[in-house]
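Have a look at the structure below before the remarks.
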Amino acid sequence: MYSMQLASCVTLTLVLLVNSAPTSSSTSSSTAEAQQQQQQQQQQQQHLEQLLMDLQELLSRMENYRNLKLPRMLTFKFYLPKQATELKDLQCLEDELGPLRHVLDLTQSKSFQLEDAENFISNIRVTVVKLKGSDNTFECQFDDESATVVDFLRRWIAFCQSIISTSPQ
């Protein structure tokens with residue numbers, strides 16, 4: 001009688017061990033998924049760094065001491081999100097790229113060349129879409145107070161730096 005119970009127990013144990021052991025296909029698929037996720041994170045990091053560089057370059061050109069039109073540019077107001085903490089908040093940046101391009105068009109002069117203004121805006125737009133996706137259903141909640149173009153760029157630079165510093169390496 002005990003031998004029958006022992007045989008049943010051993011059989012059940014073996015069945016449990018066989019069914020719970022990972023197979024080579026499930027291990028390789030989870031490894032492939034992990035590698036794909038790591039690649040996506042690396043691409044996201046690269047896109048964030050590119051966006052950061054473009055925004056920093058725009059800001060440095062605007063703050064150039066020879067930019068005589070900066071006081072005029074500072075009269076234009078931009079809107080920032082109430083709290084930007086996620087990539088979907090880049091929709092708010094995308095919404096303000098049109099007005100930013102118009103302000104950058106004012107800077108065209110002999111003393112301050114921003115000859116690539118159109119390219120900067122285009123690059124920023126493409127990078128933003130890559131980061132947040134093409135879905136435009138997210139509605140940005142803008143802050144009540146507006147910001148100057150310099151403050152606008154500084155806040156988005158800080159946003160990029162924050163996301164980069166908190167993303168897994």
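The backbone N, Cα and C atoms fix where each Cβ goes, and this holds for glycine too.
In Swiss-Prot, a published natural variant is listed as S26 to P, annotated In strain: RF/J and CAST/Ei.
All chains included, 11 other C-beta atoms sit within 10 angstroms of the C-beta of S30 (variant position). Here the residue is the original one, while Swiss-Prot reports the natural variant S30 to P with the comment In strain: RF/J.
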Legend entry - Secondary-structure category, per DSSP, in which S30 (variant position) falls: helix
